[in-house]
Amino acid sequence: MIGSLTARIFAIFWLTLALVLMLVLMLPKLDSRQMTELLDSEQRQGLMIEQHVEAELANDPPNDLMWWRRLFRAIDKWAPPGQRLLLVTTEGRVIGAERSEMQIIRNFIGQADNADHPQKKKYGRVELVGPFSVRDGEDNYQLYLIRPASSSQSDFINLLFDRPLLLLIVTMLVSTPLLLWLAWSLAKPARKLKNAADEVAQGNLRQHPELEAGPQEFLAAGASFNQMVTALERMMTSQQRLLSDISHELRTPLTRLQLGTALLRRRSGESKELERIETEAQRLDSMINDLLVMSRNQQKNALVSETIKANQLWSEVLDNAAFEAEQMGKSLTVNFPPGPWPLYGNPNALESALENIVRNALRYSHTKIEVGFAVDKDGITITVDDDGPGVSPEDREQIFRPFYRTDEARDRESGGTGLGLAIVETAIQQHRGWVKAEDSPLGGLRLVIWLPLYKRS
């Protein structure tokens, strides 16, 4: 097996070219209608018939008035069973031929006229053999044998040889499966590499040993790809560990700050400055909690999955959100509630994902929020619409990044930490789903979540 892709393509090209040239050179010779040499047995049979006909003519005195009759008698007597003999005079007259055969006989006589080198050729269901030289006194005749063809060539084969374009088309059709297989085998490593790259793009950092096989070029690319995946996985693990460690380390001074604030309130009473310190401490505490949640969600091994039904998973989240909306003077409508659709995943992560986008809508809406659920044979689609200020098209892809903030009024004063939607995207992608932002028919932002249904294998 050739290891280099370049050498393999080069070899396939020249092999294909050689096969085409071989076909071009050899196919005409495979046409059974071509002039071919006689076998030794056929040569001996022809010479023996030639001698018998000459002897018969020598024993039959010539008759100037009925000269052709003695020729008929001679060829009829010595014609082999199932075959016929023809005699051609020096003037070109054919003795013993039928009218329907004259065209092919004339064609053969025009190609085979050397008695020292007799040949044979097939014409459909008959075959002509000759010529052999017959002497009759001062006259010379050419003797031909007409017999049934041993294996007549089919009309379709004849059509192929007579029409080169049709032969080319048939050759292309016959060679197409082989060429498709060759193309598939050459492209197979590229498809594997592409699929592995797609998995990495979706956040699935795992090595693919099968990439380190095949042609040398793809083998080297596969090895480099696996090294890259290992480096990315190591970097992501280090980043998540660092994020988790920082969050835990921030807990201690934050706890001390909250304790000091409580002691200061007890001694000095309430004040605007103290209230501001408490507010910022609470926000910092929320941010640390969100960082820890996101760090845990990014580590797939930390997610304990189970089978759960959608209505059991999200009913409480929707009830609580409806109550909060009522307290805020807003309306939350569930157009189509979730049904008993099976999902497989971590209940806490999935519950938190919907809760985050619903709270996001509550936070930024003016008066109205709508939640809808739809299901098909593949998965569940959840839409959350609000009538708030919305998000510009250029910011929609960015709002799922940690700490990303738009230029509008969606800032920290609204109560957010900038991590909610990042947590949502991480959780949904962990469950092989996706989340995206669109314009809402209510005038604000629409967030769409899709999750695959659980199908028992």
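Just so it is clear, glycine is given a Cβ too, placed from its N, Cα and C backbone atoms.
What you see is the original sequence, not a version with the noted changes.
Taken from Swiss-Prot, the feature active site, nucleophile applies to H248, supported by experimental evidence. Around H248 (active site, nucleophile), the same-chain residues six or more apart in sequence whose CB sits under 8 Å from its CB are L292, listed in sequence order.
All protein chains considered, the CB of R251 (ATP binding site) has 13 other CB atoms within 10 Å. According to Swiss-Prot, the feature ATP binding site maps to 248-251, 359-364, D386, 405-406, 416-421, an assignment based on experimental evidence.
The domain 'HAMP' annotation in Swiss-Prot covers 185-237.
The average pLDDT the prediction assigns to the domain 'Histidine kinase' (245-455) is 83. Taken from Swiss-Prot, the feature domain 'Histidine kinase' applies to 245-455, supported by sequence analysis.
What Swiss-Prot notes for the published mutagenesis of R33 to C is this: In cpxA104; a cpxA gain of function mutant, constitutively active.
Where Swiss-Prot documents S185 to R as a mutagenesis experiment, the accompanying text is: Nearly complete loss of response to excess periplasmic protein. Long-range Cβ proximity for S185 (mutagenesis position), meaning a same-chain Cβ under 8 A and a gap of 6 or more residues, is found for none. In this structure, S185 (mutagenesis position) is part of a helix by DSSP.
Its own atom aside, the Cβ of A197 (mutagenesis position) has 14 Cβ atoms within 10 angstroms in the protein chains shown. A197 to V appears in Swiss-Prot as a published mutagenesis result, with the remark: Slight decrease in response to excess periplasmic protein.
Recorded in Swiss-Prot as a mutagenesis result, N204 to Y carries the remark: 80% decrease in response to excess periplasmic protein. In sequence order, the list of same-chain residues 6 or more apart from N204 (mutagenesis position) whose Cβ falls under 8 Å from its Cβ is empty.
When other Cβ atoms within 10 Å of the Cβ of G222 (mutagenesis position) are tallied across all protein chains shown, the result is 22. For the published mutagenesis G222 to D, Swiss-Prot gives the following note: 90% decrease in response to excess periplasmic protein.
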Using a 10 Å cut-off on CB atoms, tell me which of the binding-site residues A361, L421 is the least crowded.
L421
To the nearest whole angstrom, what is the C-alpha distance linking A361 (ATP binding site) and A197 (mutagenesis position)?
35
Compared by Cα position, which of the recorded positions G222, R251, Y364, L421 is the closest one to A197 (mutagenesis position)?
G222
Roughly how many Å lie between the Cα atoms of G222 (mutagenesis position) and L421 (ATP binding site), rounded to a whole value?
34
